[in-house]
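A.B. asks: First the structure, which I've put down as structure tokens, then a few questions once you've had a look.
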Amino acid sequence: MAAALKCLLTLGRWCPGLGVAPQARALAALVPGVTQVDNKSGFLQKRPHRQHPGILKLPHVRLPQALANGAQLLLLGSAGPTMENQVQTLTSYLWSRHLPVEPEELQRRARHLEKKFLENPDLSQTEEKLRGAVLHALRKTTYHWQELSYTEGLSLVYMAARLDGGFAAVSRAFHEIRARNPAFQPQTLMDFGSGTGSVTWAAHSIWGQSLREYMCVDRSAAMLVLAEKLLKGGSESGEPYIPGVFFRQFLPVSPKVQFDVVVSAFSLSELPSKADRTEVVQTLWRKTGHFLVLVENGTKAGHSLLMDARDLVLKGKEKSPLDPRPGFVFAPCPHELPCPQLTNLACSFSQAYHPIPFSWNKKPKEEKFSMVILARGSPEEAHRWPRITQPVLKRPRHVHCHLCCPDGHMQHAVLTARRHGRDLYRCARVSSWGDLLPVLTPSAFPPSTAQDPSES
């Protein structure tokens, strides 16, 4: 016990923002018998455990009334009898969408199929027949990605399908920034792929007192018109509910003007190639003054492209001579190491929300999404507490938490008051999927080998 406490105190001098302590790369185990709640700053400050600073999940999110009224007015004036079916079809299509297959991957698959056909002695192959067989097999086994062109009609369907869920996901991301950095008061925001303008509304709900300029960029003219109507309560005239909103169809490439917050929500997946995504992420980071917020569907495809964007920024390939400050991961990762979940389940989160009260909507709903928030500066500025990556499983006298730890590893922790201390146990019990657990996870401790306690 004394040796463990000495090790904990020694490790406390290691700056948690700088990554893994130099002693070892072992799993960040929650060691029984050692109180590891991060008390160095008196984090509870006489508050109850249910209000510990790692709690970040929002209650049910609701659209601003002006936005909900505008959406209902637009839909009542334009929707046909098949709107419900169109909404369901588009929702399913967007959720199940994969990334476009890159040319190099297509060539690799074609060579593999050609080799497979040539190895079959029962097939007499001419060069023309072989080429036809390979193409036929490729068409059957390759995802056919198509670019969506948002006309006036499709933009309206998208609004009915995604306005409320998109607002909920972005609100959760913005809430994390505000909760962990309450002194941050942005004045400018740029939204790439702005669509219906849900990012602008979510940002106004969080930082409406400080934001003075919102730049909305979307290549669809019809979508920009729809977003502007929503700002005016669903009409083409009148004063916008949020002042200082500007619309344009093309992304400004000049790095001279930066925005305090830059956002891309459900837009990187709409780009036709990895090269296009790389170019856009580089441009977005150059335009970022403080925070770059990227949000996508909580699927393997969405998580994968967000990790590509994260790695691109962290490797520093897009450094601008006008702003040489490095980037670090503000959320959700408590580290800058490779994602330990990339080969398994998608790292996703869930936000409950009240949908727009259309006839087909049921209450409440959950928006499942993946996100990454990148910030300029030093990792020392961010919390390095473990992130809860799955729903917390509460059982009598113990609780299961799946954690992404600051050393870049996943841990399934089974916590009890007797083995881990009352503070840590109570904090874990009141925490939810997506929260931070205010606990020190020194990598010098060996992984816990204790078995899960009986659930009887």
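Heads up, the Cβ atoms here are built off N, Cα and C, so glycines get one too.
Keep in mind the model shows the original residues, not the substituted ones.
OK, Swiss-Prot features for this one:
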type    : residues                       : note
BINDING : Cys333, Cys339, Cys347, Cys404 : [4Fe-4S] cluster binding site
MUTAGEN : Cys333 to Ser                  : Abolished iron-sulfur-binding, leading to impaired ability to promote mitochondrial ribosome assembly; when associated with S-339, S-347 and S-404
MUTAGEN : Cys339 to Ser                  : Abolished iron-sulfur-binding, leading to impaired ability to promote mitochondrial ribosome assembly; when associated with S-333, S-347 and S-404
MUTAGEN : Cys347 to Ser                  : Abolished iron-sulfur-binding, leading to impaired ability to promote mitochondrial ribosome assembly; when associated with S-333, S-339 and S-404
MUTAGEN : Cys404 to Ser                  : Abolished iron-sulfur-binding, leading to impaired ability to promote mitochondrial ribosome assembly; when associated with S-333, S-339 and S-347
A.B. asks: Just to be sure I understand the packing, how many Cβ atoms besides its own are within 10 Å of the Cβ of Cys404 (mutagenesis position)?
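C.D. replies: Other Cβ atoms found within 10 Å: 22.
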A.B. asks: Could you name the residues, excluding Cys333, Cys339, Cys347, Cys404, of the same chain that surround the [4Fe-4S] cluster site, i.e. Cβ within 8 Å of the Cβ centre of those residues, in sequence order?
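C.D. replies: Nearby residues not in the site list: Pro332, His335, Pro340, Gln341, Arg387, Thr389.
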A.B. asks: Give the distance between the Cα atoms of Cys404 (mutagenesis position) and Cys347 (mutagenesis position), rounded to the nearest whole Å.
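C.D. replies: About 10 Å separates the two Cα atoms.
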A.B. asks: List the residues of the same chain that sit at least 6 positions away from Cys347 (mutagenesis position) in sequence and have their Cβ under 8 Å from its Cβ, in sequence order, or write 'none'.
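C.D. replies: Cys347 (mutagenesis position) has long-range Cβ partners His303, Pro332, Cys339, Gln341, Ser370, Thr389, Cys404.
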A.B. asks: Using DSSP, would you call Cys333 (mutagenesis position) helix, strand or coil?
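C.D. replies: In the DSSP reduction, Cys333 (mutagenesis position) maps to coil.
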A.B. asks: Give the helix, strand or coil assignment DSSP yields for Cys404 (mutagenesis position).
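C.D. replies: It is in a strand.
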A.B. asks: Same-chain residues six or more away whose CB lies under 8 A from the CB of Cys333 (mutagenesis position)?
C.D. replies: Arg310, Cys339, Val372, Arg387, Cys404
